[in-house]
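**Student:** Below are the structure tokens for one structure; questions will follow.
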Amino acid sequence: MTAPIWMASPPEVHSALLSSGPGPGPLLVSAEGWHSLSIAYAETADELAALLAAVQAGTWDGPTAAVYVAAHTPYLAWLVQASANSAAMATRQETAATAYGTALAAMPTLAELGANHALHGVLMATNFFGINTIPIALNESDYARMWIQAATTMASYQAVSTAAVAAAPQTTPAPQIVKANAPTAASDEPNQVQEWLQWLQKIGYTDFYNNVIQPFINWLTNLPFLQAMFSGFDPWLPSLGNPLTFLSPANIAFALGYPMDIGSYVAFLSQTFAFIGADLAAAFASGNPATIAFTLMFTTVEAIGTIITDTIALVKTLLEQTLALLPAALPLLAAPLAPLTLAPASAAGGFAGLSGLAGLVGIPPSAPPVIPPVAAIAPSIPTPTPTPAPAPAPTAVTAPTPPPGPPPPPVTAPPPVTGAGIQSFGYLVGDLNSAAQARKAVGTGVRKKTPEPDSAEAPAAAAAPEEQVQPQRRRRPKIKQLGRGYEYLDLDPETGHDPTGSPQGAGTLGFAGTTHKASPGQVAGLITLPNDAFGGSPRTPMMPGTWDTDSATRVE
């Protein structure tokens, strides 16, 4: 990196840049913080040293105490070194602050430069016949002195501040407090950024970038024009705003190896846009159109490059996490599909369960026709009046005994639901259903009250095994009303036509030579008579007003 040529700029530029900055105050505050940190490190080191000395003095006995002291010794050394580094950093910052104060004191002020310019203008205005030649020469020599003084001051300040920053020590991370001979953890994840850097070094890309691309970036960054333009607020902006900077091995390794999460992604982008906002604010505050234009160009490239780099790192991390969780998530995703895989094995049982729906059809394939129940009830029709005498009771019991075969099939068959029995057609014959139900009730009551003979027990005992094999009969739902009570008859047909006078049998009505009107007149309403025995109800429908019933003619 070449140093800027301070002699190329007038002293007004150096004086304005040096006097318009924040001053040595922030550097002194930072130095004070480093001093405090150095003291804290030293106190912690003293406390740990006292603890280890107490352990060695006999607080603990055995090999464990020796292992404890050995494990804490590297950390104690790091505390001492960190304290020294913090103190050195504070000293370097104080040196830079002192250099700034010295440069500010040696720099010609803007007031001196302004007075020189004002005096030069007066001398030039009153230089009649060259009487002010010597004062003008002295004034110009004084301005040249201030020019050289400003350039020398800036060069000295740059040298001192650069040396102070370069000599500042860097503190290494604190070592782990582990056993001296403890093996390193094998479960630690490898540093992917370092792996990518090694791979880029192996294929030769790092050497190509350092020997070809990086010198070109340095040449563009160190142009005097850009250095003079951005040295006041962000001298690194020409480098960060160069697209070739994002092709560096470090940036590529960061994009492909850094474990980026959502929080880090937002934090990195927020920091970048904060810097960009500060650069834009400084550029617009300068009021220089060239500075504003170059700042907009460089900050745009910096924003686009940073977004692309961080987005690649985030997408790569999300893909790796998804692939790592995929083996654990597959069983959870396949759990809802497990019943579908077992469907062929249980299909037979599932379809067998649908056989119960066959009863809803009312016509089973193996069931006999539903005619026998009608024949069983038919003999009860000639006896419309039931008699309470006990004489018919034996006949009701002994009559079905000789032919026991026909009744069992209707009992074992599933009851039809669609109403194929006699009860559904009871409304066709008057009192048929009611007589059958009454006869059934009387017969049932007699059978319950009359003891059965011993001869009827043998067929029942013989039929017992068959009844055990047959399924249990489902009870027929009780009908609270007669069969015809469920039927509805519309006595009055509903038509959508308005009532009109019938033209049939009337012939052609109206005067001769007139056109016959095809559509008859609409009825206007009903005639209501005065109050009489019928209560003023309508008597005669209202006929068309042009219909003369006496002459059978119609005036149109």
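Each residue, glycine too, has its Cβ placed from N, Cα and C.
Sequence unchanged from the original; the noted substitutions are absent.
Pulled from Swiss-Prot, these are the listed features:
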MUTAGEN   Tyr209 to Ala  Does not affect interaction with NCF2 and ROS production
MUTAGEN   Trp236 to Ala  Does not interact with NCF2 and cannot inhibit ROS production
MUTAGEN   Pro249 to Ala  Does not affect interaction with NCF2 and ROS production
**Student:** Roughly how many Å separate the Cα of Trp236 (mutagenesis position) from that of Pro249 (mutagenesis position), to the nearest whole number?
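**Tutor:** That separation, Cα to Cα, works out to 19 Å.
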**Student:** Work out how many Å separate Tyr209 (mutagenesis position) and Pro249 (mutagenesis position) at their Cα atoms, rounded off.
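**Tutor:** Tyr209 (mutagenesis position) and Pro249 (mutagenesis position) have their Cα atoms 8 Å apart.
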**Student:** State the three-class DSSP label for Trp236 (mutagenesis position), counting H, G and I as helix, E and B as strand, and everything else as coil.
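**Tutor:** Where Trp236 (mutagenesis position) sits, the three-state DSSP reduction gives coil.
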**Student:** For each of Tyr209, Trp236, count the other CB atoms within 10 A of its CB; which of these mutagenesis positions has the top count?
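**Tutor:** Answer returned by the neighbour count: Tyr209.
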**Student:** Counting across all protein chains shown, how many other Cβ atoms sit within 10 Å of the Cβ of Pro249 (mutagenesis position)?
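**Tutor:** A 10 Å sphere around the Cβ of Pro249 (mutagenesis position) contains 18 other Cβ atoms.
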**Student:** Let me know the DSSP-derived helix, strand or coil state of Pro249 (mutagenesis position), please.
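**Tutor:** The residue in question, Pro249 (mutagenesis position), is helix (DSSP, three-state).
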